[in-house]
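Asker: Copied straight from Swiss-Prot:
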type	residues	note
MUTAGEN	Tyr236 to Ala	Abolishes interaction with TBK1 but not with IKBKE
MUTAGEN	Trp237 to Ala	No effect on interaction with TBK1 and IKBKE
MUTAGEN	Glu238 to Ala	No effect on interaction with TBK1 and IKBKE
MUTAGEN	Gln253 to Ala	Abolishes interaction with TBK1 and IKBKE
MUTAGEN	Leu257 to Ala	Abolishes interaction with TBK1 and IKBKE
Amino acid sequence: MDTLVEDDICILNHEKAHRREAVTPLSAYPGDESVASHFALVTAYEDIKKRLKDSEKENSFLKKRIRALEERLVGARADEETSSVGREQVNKAYHAYREVCIDRDNLKNQLEKINKDNSESLKMLNEQLQSKEVELLQLRTEVETQQVMRNLNPPSSSWEVEKLSCDLKIHGLEQELGLLRKECSDLRTELQKARQTGPPQEDILQGRDVIRPSLSREEHVPHQGLHHSDNMQHAYWELKREMSNLHLVTQVQAELLRKLKTSAAVKKACTPVGCVEDLGRDSTKLHLTNFTATYKRHPSLSPNGKAPCYAPSSPLPGDRKVFSDKAVLQSWTDNERLVPNDGADFPEHSSYGRNSLEDNSWVFPSPPKSSETAFGENKSKILPLSNLPPLHYLDQQNQNCLYKS
């Protein structure tokens, strides 16, 4: 189209140039024909010129339209490119939204199932708890009724077991007492033999005056008969004290068993409170040591409200008397006949410590060790005879000394 417009312009310009240069020729024809041809040419020229102007206007309008269409085309292409990217993003977002919705529905279903299971389990646990509470109440009532029935009717089996245990203890004590009596009789015969075969008492007194604890072992002159008699006297005194203490302990146990038997026979429908209290009160009066078991009663009060204590005077070193065999045996028989039953307390020797495991446990004399010297044999170490109290003083202290309550 542009080429056509340019051709028209070139034609017009060429005509204008020829018009300037051309010289109006003289028509060869006569006047009318030349005028008519000239007029036809002028009209044709005017017509061509008008059409050329119209074509130029149309050409400019078409150019503007082409430019607008080109701009639209470029915009459409850009829109297509952007729209393709947006569609992909929209598709992705839609797929993600769809997956999220599916997951939400699945989670809702799972939550409903879990809530349903929890409600069922809670219901079952509540039912089990109620049943357990009912069982617990039943067991409590049964236990309370059994306790009431036991308090009203105590079982006889416990009394029988206690009775059997007490009988066994009494039997064991009787056996121990028999063995100790036998040993005491054997020791008595040995003591008589030792007195008959031993040296006279004057030599013993001389030995007591000569021997002193402050002297060394090399200065002591050992005397076989003197050591033997001193050992026999010491063993005699220990056995006598052990026998008297065991006698008192057996009396206390017999008294307690008598109380238990009488209370069990009379009061079968009530709890044995008094007997147990008596047993505990009497058991607190038993002082058990490593070798002896002494019984201690509270002494009767004097008119001024104080308990008497007969403290014997300590023996002086000069109060040394000679006892013959007859006097020693007579003191043994007198003390056996005059065993105090009114609560006399027998003092323990200072060398025996209180090493019992419990306060109310029985502790009998421990058997002699292999390292110790056998009974009746001479000891290598000389005993300080001046520190040993005389027999009449020990007997008096054994019978008359009472502790304060």
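The backbone N, Cα and C atoms fix where each Cβ goes, glycine too.
None of the substitutions listed is reflected here, since the structure keeps the original residues.
Model, not experiment: these values are computed from the prediction.
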Asker: Taking the Cβ of Leu257 (mutagenesis position) as the centre, count every other Cβ atom within 10 Å, in any protein chain shown.
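Answerer: 17, counting other Cβ atoms within 10 Å of Leu257 (mutagenesis position).
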Asker: Could you tell me the C-alpha distance between Gln253 (mutagenesis position) and Glu238 (mutagenesis position) in angstrom, no decimals?
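Answerer: Checking the Cα atoms of Gln253 (mutagenesis position) and Glu238 (mutagenesis position) gives a distance of 22 Å.
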Asker: Measuring Cα to Cα, how many Å separate Trp237 (mutagenesis position) from Leu257 (mutagenesis position)?
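Answerer: Leu257 (mutagenesis position) has its Cα 30 Å from the Cα of Trp237 (mutagenesis position).
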Asker: What count of other C-beta atoms do you get within 10 angstroms of the C-beta of Gln253 (mutagenesis position), across all chains shown?
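Answerer: Taking every protein chain into account, the count is 17.
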Asker: Whole-number Å only: compute the distance from the Cα of Glu238 (mutagenesis position) to the Cα of Leu257 (mutagenesis position).
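Answerer: On Cα coordinates alone, these residues lie 28 Å apart.
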Asker: What is the separation, in Å, between the Cα atoms of Tyr236 (mutagenesis position) and Leu257 (mutagenesis position)?
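Answerer: Per the Cα atoms, Tyr236 (mutagenesis position) and Leu257 (mutagenesis position) stand 32 Å apart.
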